[in-house]
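This report concerns only the one structure given below.
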Amino acid sequence: MKPTQDSQEKVSIEQQLAVESIRKFLNSKTSYDVLPVSYRLIVLDTSLLVKKSLNVLLQNSIVSAPLWDSKTSRFAGLLTTTDFINVIQYYFSNPDKFELVDKLQLDGLKDIERALGVDQLDTASIHPSRPLFEACLKMLESRSGRIPLIDQDEETHREIVVSVLTQYRILKFVALNCRETHFLKIPIGDLNIITQDNMKSCQMTTPVIDVIQMLTQGRVSSVPIIDENGYLINVYEAYDVLGLIKGGIYNDLSLSVGEALMRRSDDFEGVYTCTKNDKLSTIMDNIRKARVHRFFVVDDVGRLVGVLTLSDILKYILLGSN
């Protein structure tokens with residue numbers, strides 16, 4: 001039975017009120033409120049070798065780490081998978097300099113990124129006592145899925161790295177604490193928040209170096225893998241690249257995506273899908289229950305039609321539809 005105009009209007013009003021309520025909630029909380037009672041934080045010194053920092057990330061199953069400059073006693077940026085991908089691209093384009101890779105330190109990344117003409121290490125940060133809404137805005141502005149929380153010692157005035165806040169943790173915090181998410185009943189296809197145009201995809205036979213270029217050029221964290229008929233079958237993530245580097249594959253990136261996935265770790269979290277008819281209430285419930293980083297949007301038979309990222313969801317909650 002088709003919904004009446006009155007019922008559609010009621011759903012629309014309820015959704016708008018729910019979004020406004022969630023915004024007020026985000027303004028009333030600070031980043032401290034989101035942090036667990038106890039947690040572990042790994043901070044890397046900028047003098048550390050890049051290959052050693054890679055092992056630290058992989059051994060601890062993390063995708064980023066704050067950097068600390070011990071010479072200046074200051075926060076020096078956030079190391080992410082993007083930085084390692086930049087290293088791969090640099091040595092792939094400059095094979096004559098490949099012998100230097102084992103000597104590369106983290107503070108040398110800026111030279112590589114400058115040579116490539118790509119963004120430098122992300123140095124955006126926020127004080128943990130600022131409103132959560134403000135932290136969300138800063139993440140959207142820097143086009144990053146995470147932001148370091150930097151405090152200051154009251155006596156010495158030295159910076160203190162408190163933690164790294166992620167979009168996933170914020171949205172899960174909202175899903176756990178805001179019952180208003182149950183009123184987000186408008187289908188996501190009607191909200192204009194799905195990325196559909198110019199979305200890159202690959203196939204199992206696509207060379208990994210081509211996918212790496214898609215990741216950097218599109219500034220995305222994953223590329224969906226489809227078959228010859230457009231059906232979604234898997235995803236290649238930026239994190240998967242780290243496993244290749246650990247295996248020493250810096251300059252032999254002609255191997256296919258299918259071959260690369262054979263090296264994927266067993267703790268892969270899987271591919272999450274939805275349709276245009278799904279509602280944000282359902283999406284938020286999934287975020288509450290599982291560690292989700294994106295939803296690939298498929299049609300009724302499983303063909304890929306778009307992607308809904310955590311950034312898309314956060315942007316809608318903060319700023320409304322596009």
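Note that Cβ sites are derived from N, Cα and C of the backbone, with glycine treated the same way.
Don't expect the noted substitutions in this model, because it carries the original residues.
Look at Swiss-Prot and you will find T195, S221, S222, T309, L310, S311, D312 tagged as ADP 2 binding site. Look at Swiss-Prot and you will find 37-97 tagged as domain 'CBS 1', backed by sequence analysis. The domain 'CBS 2' annotation in Swiss-Prot covers 118-181. Marked as domain 'CBS 3' by Swiss-Prot on the basis of sequence analysis: 194-253. The mutagenesis experiment V63 to Q is recorded by Swiss-Prot, whose note states: Reduces glucose inhibition of SNF1 and leads to resistance to 2-deoxyglucose. Record note (Swiss-Prot), mutagenesis C136 to Y: Reduces glucose inhibition of SNF1 and leads to resistance to 2-deoxyglucose. The unchanged residue is displayed. For G145 to E, Swiss-Prot lists a mutagenesis experiment annotated as follows: Reduces glucose inhibition of SNF1 and leads to resistance to 2-deoxyglucose. L242 to E appears in Swiss-Prot as a published mutagenesis result, with the remark: Decreases SNF1-activation efficiency; when associated with A-291 and E-293. One mutagenesis experiment named in Swiss-Prot is N251 to I, and its note says Leads to resistance to 2-deoxyglucose. Experimental mutagenesis at this site is recorded by Swiss-Prot as R291 to A, annotated: Decreases SNF1-activation efficiency; when associated with E-242 and E-293. The annotation that Swiss-Prot gives for the mutagenesis experiment H293 to E reads: Decreases SNF1-activation efficiency; when associated with E-242 and A-291.
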- Return one of helix, strand or coil for S222 (ADP 2 binding site), based on DSSP. strand
- Using the centroid of the Cβ atoms of T195, S221, S222, T309, L310, S311, D312 as reference, list every other same-chain residue with Cβ within 8 Å of it (recorded ADP 2 site), in sequence order. G145, V220, H293, R294, V307, L308
- R291, H293 as mutagenesis positions, winner by CB count within 10 A: H293
- To the nearest whole angstrom, what is the C-alpha distance linking T195 (ADP 2 binding site) and C136 (mutagenesis position)? 20
- Query: Can you give the largest Cα to Cα distance in Å, as a whole number, for the residues T195, S221, S222, T309, L310, S311, D312 that bind ADP 2 in the record?
  - Reply: 15
- Message: Taking only the residues in the domain 'CBS 3' (194-253), give me the average pLDDT of this model.
- Response: 88
- the domain 'CBS 2' (118-181) - residue tally per DSSP class, helix then strand then coil: 24 helix, 18 strand, 22 coil
- Task: Would you identify the secondary structure of H293 (mutagenesis position) according to DSSP, in three states?
- Result: coil
- Those residues of the chain, 6+ apart, with a Cβ under 8 Å from that of G145 (mutagenesis position): M139, T166, Q167, Y168, S221, H293, L310, S311
- Check: min Cα-Cα distance from L242 (mutagenesis position) over recorded positions V63, S222, R291, T309, D312 goes to V63
- Message: Treating G and I as helix alongside H, and B as strand alongside E, what does DSSP give for the domain 'CBS 1' (37-97) in helix, strand and coil?
- Response: 26 helix, 16 strand, 19 coil
- Query: Name the residues of the same chain, 6+ apart in sequence, whose Cβ is under 8 Å from the Cβ of C136 (mutagenesis position)?
  - Reply: L26, Q167, I170, L314, I317, L318
- Query: Using DSSP, would you call L310 (ADP 2 binding site) helix, strand or coil?
  - Reply: helix
